[in-house]
Amino acid sequence: MAALTLRGVRELLKRVDLATVPRRHRYKKKWAATEPKFPAVRLALQNFDMTYSVQFGDLWPSIRVSLLSEQKYGALVNNFAAWDHVSAKLEQLSAKDFVNEAISHWELQSEGGQSAAPSPASWACSPNLRCFTFDRGDISRFPPARPGSLGVMEYYLMDAASLLPVLALGLQPGDIVLDLCAAPGGKTLALLQTGCCRNLAANDLSPSRIARLQKILHSYVPEEIRDGNQVRVTSWDGRKWGELEGDTYDRVLVDVPCTTDRHSLHEEENNIFKRSRKKERQILPVLQVQLLAAGLLATKPGGHVVYSTCSLSHLQNEYVVQGAIELLANQYSIQVQVEDLTHFRRVFMDTFCFFSSCQVGELVIPNLMANFGPMYFCKMRRLT
């Protein structure tokens, strides 16, 4: 019976006239109309292969395969939730608080006279900053964050290397702080976790990105802090901040728009390597210099600025720092000093892989055993 049924189906298919199928039900996907001929992710990889193979030499194949592999994350504990309970839950997953573990280890070394680097108090953002990661080589993933008993999310998943610029900023209690390019909001949230900001200005030019920032603040920060005088969210042109609020801030974070190297290899949406964004990409270093210069102008004499990107490119990293310092010296007679952050390599070497040949600043490079980054950061002090 089954054989007869199968034979009947075959005979029926032979008799079906496909021409009788209504045109609206027939569709042949036109590849050229639906997919770009040269996807932006492929253009990004071609660009990186040409430039980074020269910049990094024998290191590039390792960095390349890591960039193309799954990224590793850290869980930033929300101190506005029941942080001790949250920390205990993360410890049960065999994750470790890499910030406080590194600080404790560094303090023991300093007390034993094994290190000549600055004490943790001189560079650590705050002992209240807690971020959990899995050990090197452990590719476990954190479960999605959920609202806790206090009504805010318990932790924020982020590239743990993104916390290093905040740590490098060295916040002190009562600081007036500016996050010049704040969206989507991970570093802004980290700044608030320190408990050191008397006032925090969080700015971004893009309305859509500001909406993402507001969403994070609403999910993680209590209403009385979010809507009070402590946090101010603006959508101004960051390049003009030196004119708007010059000589105002104790600490400024300048996390500039960049080629977002890892994102550019995985996502077509909002990819800066799209052919239509070629000019925008070419002038990125100019924009970055302008933003860093504005951040330095907004800082009080004696204050500190940290410049950061999530790009490997020295054109967007060291060259921008040097260009902004020269610009301020020549046009404003303002002297800026780059601060040494080499101790960050030793303090956090168990968690991150650092590139050892930066001219100024520090660079976390992706590595299969510790697949964070890329993250470049450089600390400066405005002298005059």
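Quick reminder: no glycine exception, Cβ is built from N, Cα and C everywhere.
Cβ contacts within 10 Å of Val65 (mutagenesis position), excluding its own Cβ and spanning all protein chains shown: 13. For the mutagenesis of Val65 to Arg, Swiss-Prot gives this note: Disrupts complex with MTERFD2; when associated with A-136, R-139 and A-141. The structure shown keeps the original residue.
Non-local neighbourhood of Arg136 (mutagenesis position): Asp350, Thr351, Met369, Ala370, each in the same chain, at least six residues away, with C-beta under 8 Å from its C-beta. Among the mutagenesis results in Swiss-Prot, Arg136 to Ala has the note: Disrupts complex with MTERFD2; when associated with R-65, R-139 and A-141. The residue drawn here is the original one.
In the three-state DSSP assignment, the secondary structure recorded for Ile139 (mutagenesis position) is coil. Taking a C-beta cut-off of under 8 Å and a sequence gap of six or more, Ile139 (mutagenesis position) has these contacts in its own chain: Glu70, Lys72. One entry in Swiss-Prot concerns the mutagenesis experiment Ile139 to Arg. Its note says: Disrupts complex with MTERFD2; when associated with R-65, A-136, and A-141.
Mutagenesis annotation in Swiss-Prot: Arg141 to Ala, described as Disrupts complex with MTERFD2; when associated with R-65, A-136 and R-139; the structure shown retains the original residue. Around the Cβ of Arg141 (mutagenesis position), a 10 Å sphere holds 11 further Cβ atoms from the protein chains shown.
All protein chains included, Arg209 (S-adenosyl-L-methionine binding site) registers 17 other Cβ atoms within 10 Å of its own Cβ. The S-adenosyl-L-methionine binding site annotation in Swiss-Prot covers Gly185, Gly186, Lys187, Asp204, Arg209, Asp237, Gly238, Asp255.
A coil conformation is recorded for Cys258 (mutagenesis position) in the three-state DSSP classification, outside any helix or strand. Swiss-Prot lists Cys258 to Trp among its mutagenesis entries, and the accompanying note reads: Abolished methyltransferase activity; when associated with W-310.
What Swiss-Prot says about the mutagenesis result for Cys310 to Trp is this: Abolished methyltransferase activity; when associated with W-258. Secondary structure at Cys310 (mutagenesis position), taken from DSSP and collapsed to helix, strand or coil, is coil.
For Cys310 (mutagenesis position), the Cβ neighbour count at a 10 Å cut-off comes to 22, with all displayed protein chains included. What Swiss-Prot records for Cys310 is active site, nucleophile.
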Inset, instruction - Around the Cβ of Asp204 (S-adenosyl-L-methionine binding site), how many other Cβ atoms lie within 10 Å? Please give the count over every shown protein chain. - result: 26
Legend entry - Sparsest Cβ surroundings (other CB atoms within 10 Å) among the binding-site residues Asp237, Asp255: Asp237
Inset, instruction - Among Val65, Arg141, Cys310, these being the mutagenesis positions, pick the one whose CA is nearest to that of Gly185 (S-adenosyl-L-methionine binding site). - result: Cys310
Inset, instruction - Do me a favour and check the Cα-Cα span between Asp237 (S-adenosyl-L-methionine binding site) and Cys258 (mutagenesis position); whole Å is fine. - result: 16
Legend entry - For Asp237 (S-adenosyl-L-methionine binding site), the three-state class that DSSP assigns: coil
Inset, instruction - Please name which of the recorded positions listed here, Gly186, Asp204, Cys258, is nearest in space to Cys310 (mutagenesis position), Cα against Cα. - result: Cys258
Inset, instruction - Could you state the whole-number distance in Å separating the C-alpha atoms of Asp255 (S-adenosyl-L-methionine binding site) and Val65 (mutagenesis position)? - result: 25
